[in-house]
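Here is the structure we will look at, set down as structure tokens.
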Amino acid sequence: MMNRLLVFLMLGAAFMLVVSAIDQDANEDINKRGVPCLCDSDGPSVRGNTLSGIIWLAGCPSGWHNCKKHGPTIGWCCKQ
């Protein structure tokens, strides 16, 4: 029983180490700018494409434009 607990704790610690090593710059960009979204100019799929738009809930602010013809279902996908 104690061995299983020790293995579980070690796996948990390893998982936390991996998660904390994820690119912190990407997290800072999301915190500063909001949630990224896929503009029409980014391509048809999110796989391998950069998400150049930002979701705004109350419409695009001044200096930004809606960069997606359809969706997202909540808010607008805007690009500067």
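Placement of Cβ uses the backbone N, Cα and C atoms for every residue, glycine included.
Just so you know, the substitutions we noted aren't modelled in this structure.
Copied over from Swiss-Prot, here are the features:
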type    : residues : note
MUTAGEN : V35 to A : 9.8-fold decrease in binding affinity to cockroach sodium channels and correlated loss of toxicity to blowfly larvae
MUTAGEN : L38 to A : 27-fold decrease in binding affinity to cockroach sodium channels and correlated loss of toxicity to blowfly larvae. In vivo, slightly affects fish larvae after several hours
MUTAGEN : D42 to A : 317-fold decrease in binding affinity to cockroach sodium channels and correlated loss of toxicity to blowfly larvae
MUTAGEN : N49 to A : 11-fold decrease in binding affinity to cockroach sodium channels and correlated loss of toxicity to blowfly larvae
MUTAGEN : L51 to A : 209-fold decrease in binding affinity to cockroach sodium channels and correlated loss of toxicity to blowfly larvae
MUTAGEN : I74 to A : 16-fold decrease in binding affinity to cockroach sodium channels and correlated loss of toxicity to blowfly larvae
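Here the features listed in Swiss-Prot are painted onto the structure.
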| residue | record | contacts (Cβ under 8 Å, 6+ apart) |
| --- | --- | --- |
| V35 | mutagenesis position | I54, I55 |
| D42 | mutagenesis position | N49, T50, L51, S52, G53 |
| I74 | mutagenesis position | I55, L57 |
Report the member of L38, L51 (the mutagenesis positions) whose C-beta atom has the most other C-beta atoms within 10 angstroms.
-> L38
Within 10 angstroms of the C-beta of N49 (mutagenesis position), what count of other C-beta atoms is obtained when all protein chains are considered?
-> 13
By the DSSP assignment reduced to helix, strand and coil, which category contains I74 (mutagenesis position)?
-> coil
